[in-house]
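The next block holds one structure in the form of structure tokens; read it before the comments.
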Amino acid sequence: MARAAFIVCLLMACAWSSHAVMFKLSPNTQKCLKEDIQANQLVMGEFEVSDVPGQIIDYIARDTKGHILSQKEHITKGKFSFMSEVYDTYEICFISKVPAHQRGVIQEVSLLTKKGVETKSYEGIGEASKLKPLEVDLKRLEDLSDSIVRDFVLMRKREEEMRDTNEKTNSRVLFFSIFSMCCLLGLATWQVLYLRRYFKAKKLIE
């Protein structure tokens, strides 16, 4: 019973988890944050940057192919959201721009991101469906469990793909090694026969 309660509490904590970071951005530089995200997941975020007169910070969210999913210029504070179409590594970049005639100042950037189950408003769902608080918690846990199962399935799939790739690579390396040894043996045999004919022609051996 205690173990079950611990698992429920752990799932509840995960359900409310989010990713918050704060970093410093030097003048005329950019910093990107990357994360692997499953397909068809909603990603939401909030950002805030310290205001420095004359300095500009832009942000852009994109995938590995360079497709822009969200973008905004001259940011100070705001929100963004985008939907991941495929499983990929997505990045959010903050870009500092300072005029040449101005001495740049380091700015602070804070970012809070949520994805998947974390983006759902279960209070709103509970009110719309007239659910009791316990039923809302159970709904949250159900969605979180489904999300965890999907993560494990994806990890298993990637593990199988990596194992297949390793097996194919090992087979190719073995084939190449055998081919190289055969080539070396063939070359050595040819050299022995050539030298034997050469020495016979010079009458150095019979």
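Every residue, even glycine, has its Cβ placed from backbone N, Cα and C.
Swiss-Prot documents Cys14 to Ser as a naturally occurring variant and attaches the note In strain: ZBMEL131.
Under DSSP, residues within the domain 'GOLD' (30-140) fall into helix, strand and coil as 20 helix, 56 strand, 35 coil. Marked as domain 'GOLD' by Swiss-Prot: 30-140.
Under natural variants, Swiss-Prot gives Ile60 to Val with this note: In strain: MEL18 and MEL20.
Under its natural variant entries, Swiss-Prot includes Ile95 to Thr with the note: In strain: ZBMEL82.
Sequence-distant contacts of Ile106 (variant position), defined as residues of its own chain at least six apart whose C-beta falls under 8 angstroms from its C-beta, comprise Lys24, Leu25, Ser26, Pro27. Looking at Swiss-Prot, the entry for natural variant Ile106 to Val says: In strain: MEL11, MEL12, ZBMEL82, ZBMEL131, ZBMEL186, ZBMEL191 and ZBMEL229.
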Cα-to-Cα gap, Ile60 (variant position) vs Ile95 (variant position), nearest whole Å: 8
Confidence summary for the domain 'GOLD' (30-140), mean pLDDT rounded: 87
